[in-house]
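Swiss-Prot lists H314 with the feature active site, proton acceptor. Under the heading thiamine diphosphate binding site, Swiss-Prot lists R540, S604, L606, D645, A646, A647, N678. Sequence annotations record features per position, and here Swiss-Prot assigns 2-oxoglutarate binding site to H579, S604, H1020. For T1038, R1054, K1089, S1092, Q1142, R1149, R1150, the entry in Swiss-Prot reads acetyl-CoA binding site. A mutagenesis experiment is reported in Swiss-Prot for this position, H539 to A, and the note states: Loss of KG decarboxylase activity. Under its mutagenesis entries, Swiss-Prot includes H747 to A with the note: 40-fold decrease in KG decarboxylase activity. Among the mutagenesis experiments that Swiss-Prot reports, R781 to A is described with the note: Increase in KG decarboxylase activity. Mutagenesis annotation in Swiss-Prot: E1034 to A, described as Loss of activation by acetyl-CoA; the structure shown retains the original residue.
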Amino acid sequence: MSSSPSPFGQNEWLVEEMYRKFRDDPSSVDPSWHEFLVDYSPEPTTDSASNGRTTTAAPVTPPTPAPAPAPEPKAAPKPAAKTEAKPAKPAKSATPAKGDESQILRGAAAAVVKNMNASLEVPTATSVRAIPAKLMIDNRVVINNHLKRTRGGKISFTHLLGYAIVQAVKKFPNMNRHFAVVDGKPTAITPAHTNLGLAIDLQGKDGNRSLVVAAIKRCETMRFGQFIAAYEDIVRRARDGKLTAEDFSGVTISLTNPGTLGTVHSVPRLMQGQGAIIGAGAMEYPAEFQGASEERIADLGIGKLITLTSTYDHRIIQGAESGDFLRTIHQLLLDDDFFDEIFRELGIPYEPVRWRTDNPDSIEDKNARVIELIAAYRNRGHLMADIDPLRLDNTRFRSHPDLDVNSHGLTLWDLDREFKVDGFAGVQRKKLRDILSVLRDAYCRHVGVEYTHILEPEQQRWIQERVETKHDKPTVAEQKYILSKLNAAEAFETFLQTKYVGQKRFSLEGAETVIPMMDAVIDQCAEHGLDEVVIAMPHRGRLNVLANIVGKPYSQIFSEFEGNLNPSQAHGSGDVKYHLGATGTYIQMFGDNDIEVSLTANPSHLEAVDPVLEGLVRAKQDLLDTGEEGSDNRFSVVPLMLHGDAAFAGQGVVAETLNLALLRGYRTGGTIHIVVNNQIGFTTAPTDSRSSEYCTDVAKMIGAPIFHVNGDDPEACAWVARLAVDFRQAFKKDVVIDMLCYRRRGHNEGDDPSMTQPYMYDVIDTKRGSRKAYTEALIGRGDISMKEAEDALRDYQGQLERVFNEVRELEKHEIEPSESVEADQQIPSKLATAVDKAMLQRIGDAHLALPEGFTVHPRVRPVLEKRREMAYEGRIDWAFAELLALGSLIAEGKLVRLSGQDTQRGTFTQRHAVIVDRKTGEEFTPLQLLATNPDGTPTGGKFLVYNSALSEFAAVGFEYGYSVGNPDAMVLWEAQFGDFVNGAQSIIDEFISSGEAKWGQLSDVVLLLPHGHEGQGPDHTSGRIERFLQLWAEGSMTIAMPSTPANYFHLLRRHGKDGIQRPLIVFTPKSMLRNKAAVSDIRDFTESKFRSVLEEPMYTDGEGDRNKVTRLLLTSGKIYYELAARKAKENREDVAIVRIEQLAPLPRRRLAETLDRYPNVKEKFWVQEEPANQGAWPSFGLTLPEILPDHFTGLKRISRRAMSAPSSGSSKVHAVEQQEILDTAFG
């Protein structure tokens, strides 16, 4: 018995073969072996230790006869001389029979002989256990399907068995011992570590097969992922011939798997130096069922078995211990925790299949549960989807009780049973295993789908048919194209980070996949033959989108980083580089179409641009006649809107804008929403920023399908993008894509996010980018080579570097203070706004040109008749003057859009722009008749009048966007009361008042704000004149408060005809709508124009004497009529009233000319109804004395006291205050 068995065991032949090669030519052996082989001394082999050599059989030649032996002397007996080996002893040479072939066993074969002989010295026994293999089989299918979809590779049964053996050894360390004689004494040696020996079958160059046993060292310290990596490393190096001496030594327990050859039960030999060897047999059904059909086996609940044997050294391991060891392996292979650990280690986010007892219920009962399970996946499958690339909570499986087969009374034994599915996945019957495969592929992989909240069954079916059907994998060319987009996205950010360290750019790092996603949206729109995609997005990633989607030249982007300004675009304040817009043309890579692409300008106010985009797109659609009123290729301009997750859930304008989606006055035929969900809002976690499960839950209010997709899967992102466009085209509805990703850096490049999200950023800091992960996947699948990937990235980086160097060489323009935009647009000096009487009469007649059989409400008919009368006889009121202005513009070919809450009728029952049939509810719009000339030809004009949703923010934003999208349209929005316009303050501040100065974005939008103190309380009084005057500068807007119907008429017509695009803010009347004094004659419409300053009629008609005036009252709006009535009552010839109709820009020349006509004025007062700190006074009190010091030095105010609210809530207090103003004015 050897006291020191070879450390290489059955691998000794390989070591000796390497030694012979090393001895003959050291360079022929891997250098890692040199140090060992220098001192190696091979033991005698079987063929050299005895005379038992075998040779190739040949004809036997008789030996030469030996001389006759001499007689033996009669001496004392001597020890018998050694004779030739007797036949019974193995050392004796055998003589092959004639015709036999013999071969000397060398190398591996000789080592096998030696090792088998040595193994005879080990007294062994064997324990045998049959273990159910079904759970291992089913979970291996789940594992390998996941690996196939993700990083590639496979898990074998041997991987699982080997790991189970290692875990069992932890409970039974004696199984890891081996026997040795130490100092002449029998000893049981317990190694410090478990070194699992793997029997690896290798095929040589000559085709001969050999077996080596290499060790996975220190297995007990490894988790499953580490164990698999070490396992695969050993196998790979064995097949590449790169194993080292260290790999062969120190095996403590072995695993052999003859089951791969079909062997069911094996009792392997145990080599010296080991305590046990585990044999794994083939997986088979019990013999008595091997002739049964699959259906019968499934019905009976029969599973395959695997037979494990434990052959152990009986000197140190007892049978009970070996049996318990196998029982522990048995338990592990059926244990929930064992497979839970494996799934977590492999990054599989789903629960493993569980070992449960078969449920004896009938197949009919179970069939109903299967149908319920299908419905559950359609409803809740998204809750189990693997959509978070960070997997911050990697200890929790994505699961839901409704999606657990066990919750439905089903078990793993039902997986191979067939059930009726009534057309699910296009078939009538299907195995539960296949049903689950379809459901999980459809709803639980890298895409989670929410659609069962949609009320229309047709739309649900449409989605089901597409997501439950296996979709084609992208072609290699398409994969390379996706990779090129990822390359471009990442390289752009890396370049800017390197070249412009510390500059804010709000990078897209961590969310680069949105670039191929957006590209897929635009490409699919082009595939459908659409006209344009208009994009709105926040600042994060905007520069990347400008460069890689819109196609803005890199040189221009880099110039903006360098601080270079284009002199031709230098007017106005400008804006930061990540707020600017651009336009471009997208050309399909794999198609023949192209499509226009534009990116709207936006402020930092998140989501404020949403309604602006919708309005802009609707305007473009109406221009192309493909909007709500169009018929061919409806809604051919597509809004593509990007959001942040925190903003989408948190900003109310999102819900306001979504609410417009299906309204006839606001529909755009479906918006594609992409939420770039980086799972954080600056420093706020989702748990603190929303109460809903998803940031996108708000979109369910309009029945929009929602696709949650893992941003680390570019192919899934591109597939979802194309599906979203197809749905939009099929149903003209919004679609929401929630792309989960992360933010590589802080909110901006100077921020350290680890201060508030340390764990998240520990994960992010070690995470590979999506480009690298996708590249590795493509290379691993053999779709591209490493060189192709590196070349593509280098080419893009080189292109950026060249442009960067060119920009650095540009001559920098000297930076000067910004210039005003005021001079960029001027109203024509001789613009005619009057119309002839025939036009007035035509509009009047239109109000009674009712459709045949149309029944007018009895309270509305007098209004229509009165309008026709006014058109012919005069005394035209405010409401009709407005309709005359709009109708005449329509007749001249202008598209007029008027919207607001209750706008068709008017808040104050004054407008009646749309007449409703008393009996049928049909609508008649008189002004639409003006779109046709008397001879029947179209004028080109159109009247679009809509009641809006009860919204200010979204409604005003939409109309602003519409005015940008169609600069030639007359776009008006009316507040229900002027007080409510502050609900749209962000739109007013960020777009209406400053859009031109910041972005050169022009708008002609008109805001009609009912304003006036009439005792209705603080929320029904003021349109906040002071706020608009504070915002006004550089001619950014026109602000007016006309006091006569005719002046209002001319103001609107001037705005519609002046050819410039600047917003118009009009403070319109309420009580004055029915003031009999507030009317205008026909000649005021046919002969006049807008007058920014108005004197009293008595002076313009020559009836009053201006020289008698010593007290001048300047005012604006409704209070003029109260002042005029008081003056007439008191016959005050010393008092004159001058109205400033245009509050901004101030008509300084006309104002000065008017005041010069009153030479004897001693006192000048500004009279207003508003409190002292509101209305026009805060502006006029400062600017009038400044711009006209000769006329307004000493100007005094008459008004209500300064107040925090616009007015008193008491009508009686209001009356007292109003009287006090009048008394003071004439005091």
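Positions of Cβ are set from backbone N, Cα and C atoms, glycine also.
Those substitutions? Not in this structure, it's all original residues.
For the binding-site residues given as S604, T1038, S1092, the lowest number of other CB atoms within 10 Å of the residue's CB is seen at S604. For the pair R540 (thiamine diphosphate binding site) and H747 (mutagenesis position), the Cα-Cα distance reads 9 Å. Cα of A647 (thiamine diphosphate binding site) to Cα of R781 (mutagenesis position): a distance of 39 Å. Binding of thiamine diphosphate is attributed in the record to R540, S604, L606, D645, A646, A647, N678, and the widest Cα separation among these residues amounts to 18 Å. When secondary structure is read from DSSP and collapsed to three states, K1089 (acetyl-CoA binding site) falls in the coil class.
Site extent for acetyl-CoA: the farthest pair of Cα atoms among T1038, R1054, K1089, S1092, Q1142, R1149, R1150 sits 19 Å apart.
In this structure, the binding-site residues under consideration are N678, Q1142, and the one with the smallest number of other Cβ atoms within 10 Å of its Cβ is Q1142.
Contacts of H1020 (2-oxoglutarate binding site) defined by a Cβ separation under 8 A and a same-chain sequence distance of 6+ are given as F977, D979, in order along the sequence. With a 10 A radius on its CB, R781 (mutagenesis position) counts 14 other CB atoms from all the protein chains. In this structure, H747 (mutagenesis position) belongs to neither helix nor strand by DSSP; it is coil.
Counting other Cβ atoms within 10 Å of each Cβ, the recorded positions R540, H747 show the lowest value at H747. Rounded to a whole value, the Cα-Cα separation of R781 (mutagenesis position) and N678 (thiamine diphosphate binding site) is 29 Å. Checking the recorded positions (H539, T1038, R1150) against S604 (thiamine diphosphate binding site) with a 10 Å Cα-Cα cut-off leaves H539. Secondary structure from DSSP puts R540 (thiamine diphosphate binding site) in coil.
The recorded positions recorded for this entry are H314, Q1142, R1150, and the Cα of Q1142 lies nearest to that of N678 (thiamine diphosphate binding site). For R1149 (acetyl-CoA binding site) paired with D645 (thiamine diphosphate binding site), the C-alpha to C-alpha distance reads 53 Å.
Mapped onto three states, the DSSP output places H1020 (2-oxoglutarate binding site) in coil. With K1089 (acetyl-CoA binding site) as the anchor, the candidate recorded positions are H539, L606, H747, E1034, and the one with the nearest CA is E1034.
R1150 (acetyl-CoA binding site) has a Cβ environment of 16 other Cβ atoms inside 10 Å.
Here the Cα atom of H539 (mutagenesis position) is found 37 Å from that of R1054 (acetyl-CoA binding site). The shortest Cα-Cα distance between D645 (thiamine diphosphate binding site) and any of the recorded positions H314, H747, Q1142, R1150 is the one to H747.
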